[in-house]
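Below you'll find the structure, written out as structure tokens, and then a few comments.
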Amino acid sequence: MAPQMEKVSEELILPSSPTPQSLKCYKISHLDQLLLTCHIPFILFYPNPLDSNLDPAQTSQHLKQSLSKVLTHFYPLAGRINVNSSVDCNDSGVPFVEARVQAQLSQAIQNVVELEKLDQYLPSAAYPGGKIEVNEDVPLAVKISFFECGGTAIGVNLSHKIADVLSLATFLNAWTATCRGETEIVLPNFDLAARHFPPVDNTPSPELVPDENVVMKRFVFDKEKIGALRAQASSASEEKNFSRVQLVVAYIWKHVIDVTRAKYGAKNKFVVVQAVNLRSRMNPPLPHYAMGNIATLLFAAVDAEWDKDFPDLIGPLRTSLEKTEDDHNHELLKGMTCLYELEPQELLSFTSWCRLGFYDLDFGWGKPLSACTTTFPKRNAALLMDTRSGDGVEAWLPMAEDEMAMLPVELLSLVDSDFSK
């Protein structure tokens, strides 16, 4: 049972300085236009800082003031999105919700079997089809929840229409640094995305249509499990330098293929799609603080007859990453078209949030106990995150409920509902 929560207040946080007239209209890029209309949900859980004298009211006020300051630099986030074309940077403000949770932090996060219970720590729904209406024109919303023990949860919804996860990391790093009182922060660049990928008039905005009967599980691959997978892959190949993400994706892909073959038979190729950051792949490279959806989709595939173990899948994954394409707009368009044409059971897509430093986000009262997302309503769309120790991988995997039950025990044994570890 989810902890009882009481909403205390909601207000709009405005930038501390008005946005100049010259910056009132922010044109989104063509890559932004091709992205789904939804939000990136992200939650940070913090234990009670033993050396802090701040009460909830002071903490909330401190967060609001620092958010107001940082919004001066991230001014589109305080505006309102015009349908698939631009952001009206009118300083309408960021919704900021404050709530009280009638539970200890440890009680709330030690046994989260149903991951949708995490949704209550978000300011609003991240995806359409839920019980709460999605505010599609609001770029950013924030919620802080105070537990009885003094712990906190900070939930953020950032519109995927104007930002990718690296943009989220850039914003959160700037906000936490400002909250700590630092005067030098990494300033965002909102010009580069549209300059390199100019918007195209009348581009339709893809809608996210939730799948039915989808269940999501959080699989935790700790250091020991990663080591075992690496040893198995090394024994089957002369290559030894496998990344954590490659090992986990190949391992999951192999079992998804097995489930698909058992349920549907082998008809077409099995495809994996990975979202890849373009900033470092551009010529010249773009800085990491360039805001927007500066990413593309890369594909790897094996024939329907493929029937080997997971190390054999690492090669196709690596080969797809080595591909280069000058026309990234065309590359992404081709990828989006392919996504719509494939049958869901033939496809595994994944995004990696690893190595983005989310466990270093310190508002001034210490690092988080847990950094997580929440459920996603599309089957076979995996999200990978670092474990708190930094040497493991969390795989958040949504599947059709009956297909999830068909996964082998060796994979299902990695399901972990304890977010306090």
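Including glycine, each Cβ sits where the backbone N, Cα and C put it.
Summarising the annotation, Swiss-Prot assigns active site, proton acceptor to His160, Asp362 and lists a curator's inference as the type of evidence. According to Swiss-Prot, the mutagenesis experiment Ser16 to Ala carries the following note: 29% reduction of activity. Here the residue is the original one, but Swiss-Prot notes a mutagenesis experiment at this spot, Ser29 to Ala: 75% reduction of activity. The mutagenesis experiment Asp32 to Ala is recorded by Swiss-Prot, whose note states: 86% reduction of activity. One entry in Swiss-Prot concerns the mutagenesis experiment Ser68 to Ala. Its note says: No effect. As a published mutagenesis entry, Cys89 to Ala appears in Swiss-Prot alongside the note: No effect. Here the residue is the original one, while Swiss-Prot reports the published mutagenesis Cys149 to Ala with the comment 90% reduction of activity. Quoting Swiss-Prot on the mutagenesis of His160 to Ala: Total loss of activity. For the published mutagenesis Asp164 to Ala, Swiss-Prot gives the following note: Total loss of activity. Among the sequence features in Swiss-Prot, the mutagenesis site Asp360 to Ala is noted as follows: No effect. Quoted from Swiss-Prot, the note attached to the mutagenesis of Asp362 to Ala states: 65% reduction of activity.
What Swiss-Prot annotates, mapped onto the structure for a quick look.
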| residue | record | contacts (Cβ under 8 Å, 6+ apart) |
| --- | --- | --- |
| Ser16 | mutagenesis position | Ser68, Lys69, Leu71, Thr72 |
| Ser29 | mutagenesis position | Ala193, Ala194, His196, Phe197, Pro198, Pro199, Gly292, Asn293, Ile294 |
| Asp32 | mutagenesis position | Lys161, Ile162, Ala193, Pro199, Gly292, Asn293 |
| Cys89 | mutagenesis position | Thr19, Leu23, Lys24, Cys25, Tyr26, Tyr75, Pro76, Ala78, Gly79 |
| Cys149 | mutagenesis position | Pro47, Asn48, Gln104, Leu105, Ser106 |
| His160 | mutagenesis position | Leu35, Leu36, Thr37, Cys38, His39, Ile40, Asn293 |
| Asp164 | mutagenesis position | Ile40, Asn277, Gly292, Asn293, Ile294, Ala295 |
| Asp360 | mutagenesis position | Lys367 |
| Asp362 | mutagenesis position | Thr176, Arg180 |
Neighbour count, 10 Å Cβ-Cβ cut-off, for Ser68 (mutagenesis position): what number do you get?
19
